[in-house]
Amino acid sequence: MTDITPVQNDVDVNGNNVNDDVSSNLKRPIDQGDPSNGLAEEENPANNQLHLKKARLDGDALTSSPAGLAENGIEGATLAANGENGYNATGSGAEDEQQGLKKEEGGQGTKQEDLDENSKQELPMEVPKEPAPAPPPEPDMNNLPQNPIPKHQQKHALLAIKAVKRLKDARPFLQPVDPVKLDIPFYFNYIKRPMDLSTIERKLNVGAYEVPEQITEDFNLMVNNSIKFNGPNAGISQMARNIQASFEKHMLNMPAKDAPPVIAKGRRSSAQEDAPIVIRRAQTHNGRPKRTIHPPKSKDIYPYESKKPKSKRLQQAMKFCQSVLKELMAKKHASYNYPFLEPVDPVSMNLPTYFDYVKEPMDLGTIAKKLNDWQYQTMEDFERDVRLVFKNCYTFNPDGTIVNMMGHRLEEVFNSKWADRPNLDDYDSDEDSRTQGDYDDYESEYSESDIDETIITNPAIQYLEEQLARMKVELQQLKKQELEKIRKERRLARGSKKRGKRSKGRSGSKNASSKGRRDKKNKLKTVVTYDMKRIITERINDLPTSKLERAIDIIKKSMPNISEDDEVELDLDTLDNHTILTLYNTFFRQYESSSGASNGLDGTSGVTRDASSLSPTSAGSRKRRSKALSQEEQSRQIEKIKNKLAILDSASPLSQNGSPGQIQSAAHNGFSSSSDDDVSSESEEE
């Protein structure tokens, strides 16, 4: 007989406290290193002991007779005692019986019905050596009930399940338990009928429930399985209880079985609202029933119309594309268009390497579907897909093959049709972009030119328009004043330059004089002055014959009343400014500097001024000079100039007819600038 020594309920053999309400976790094994373990460890080397049952024990003693052990659901003479059990198992069965008799005599015996609930303890049991097979999946489609729950109850239960699935605590229960993935191979040894939310939802969809109570039973089964396998105090068990409370709350509003389903009253379509109400009798006078009148469907339910673009230009383009595609798919081309009507199926056609060559497949059927769905925004997009069909054909089928030749033949048909594509520039993209119920689209129907601006009565707009008009007038006035100011400044600048030239005469360095002459020659005159008229009057008779004829032609063009044979009298006051400027800029610009030198402020002649310009005083008065010339240098330069003049006089045709004074004057007038350049250059060299 085994001697059983009672131990305090919350203290183990090592003196450690043990929780009274021990968890029934089915996966917790017995520690093999515990010296108080009474099981034969050599029989269970894999540590596969599990606690399966709880024994009711009191805080002081345990019934020691075999009958008492049987009452507690324990059979056998060997008990396992570890840190979580409330007793130790030692000795023989006879000693246990004697120990129990002594406790009964001392008044310490305890009956089974008086045991406290907090003294529950677990007893070990061996784990199965092989995992149990998985039960058949639910629902069984061959055994569905003939009278499932009504549709309105089914809908309410589905809504309740979907609401529970959205909870955070429902994540572990969404799908069936996978023992392989979760590494729990013996799950089906303890859970004979698994259940989860997706299985309940699937059973609802196929009509596997006859009454709503069966739905609740399956949900409770799922919760109980979790508590049984993980223990009542596990976190996942608490999550199961949370979603159970939420599910029960939803199921409280389950409608009755005979209640009619609630039909949601939708909004009547515009076509139904506009349709007149006509009362019709069931039968006419001859007894024949009338046909039921159904209102037409609303236009907004047609997907084709909703996808139709608002642009009239795009509609015309897609209409032409549809005609081209219809021609390509016509029966008259059936002998060579059939390979391109449908997508290529590499499996049925035994073309396993088709997609290795063709990365973007396309066919005429797909193009037709895209056209019907208005997926093309331009004609170029349609052309690109059609060209892609032929490109794929030529890529996969080499030249000379039958399909390649079919593709070329069909492409010729496409090219001939595509060459007649219309010019869509006449269609405005926003011309027809409106609908009857859309204010913005209706407003775009009218262009800005069709709106009468006189109907605008907003005072702010009118005030801004008045301000804008006044600012435009002020802007024009400011521009005019600025132009007058610029013209006046230019006139003053030209007048000051002329006066400065008259006072300074021909003084100045070579660079300054040459630059001034270059600017005058290159710059055309734009304003008629008195000097221009004087130069034209004095110099026009000195022009060569060819230039004189051209000048006369210019004058005649400005005076259309003069005939070809009439004699032209030059009166500058009768000529317009344009003609005077044309004559001056064409023939007399080069005489401006010489005229200023020949007619100075002192009234002396040009010969006197030219001679004085060659004097030492005149040469020394230049602004830019290296140093004053000596008397010998001045004499030498004068001799050089005289020699040049003599050479020019001897070569000039005027020397035969003109007087010496006239020749000298002409020479001085014609070559004064060159002599000045020589003087200035020599002075700088010195």
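From the backbone N, Cα and C atoms, a Cβ is placed for every residue, glycine too.
Those substitutions? Not in this structure, it's all original residues.
Keep in mind it's a predicted model, so treat the numbers as computed, not measured.
Secondary structure of the domain 'Bromo 1' (145-254) per DSSP, as helix, strand and coil residue counts: 75 helix, 0 strand, 35 coil. According to Swiss-Prot, the domain 'Bromo 1' annotation covers 145-254, on the basis of sequence analysis.
According to Swiss-Prot, the feature domain 'Bromo 2' maps to 312-421, an assignment based on sequence analysis. Model confidence over the domain 'Bromo 2' (312-421) is summarised by a mean pLDDT of 91.
Swiss-Prot lists 518-598 with the feature domain 'NET', giving sequence analysis as the kind of evidence.
A sphere of 10 angstroms centred on the C-beta of Tyr187 (mutagenesis position) encloses 21 other C-beta atoms. Quoted from Swiss-Prot, the note on the mutagenesis of Tyr187 to Phe is: Impairs interaction with histones H3 and H4; when associated with F-354.
For the mutagenesis experiment Tyr354 to Phe, the note given by Swiss-Prot reads: Impairs interaction with histones H3 and H4; when associated with F-187. Around the Cβ of Tyr354 (mutagenesis position), 16 further Cβ atoms fall within 10 Å across all displayed protein chains.
Cα of Tyr187 (mutagenesis position) to Cα of Tyr354 (mutagenesis position): a distance of 49 Å.
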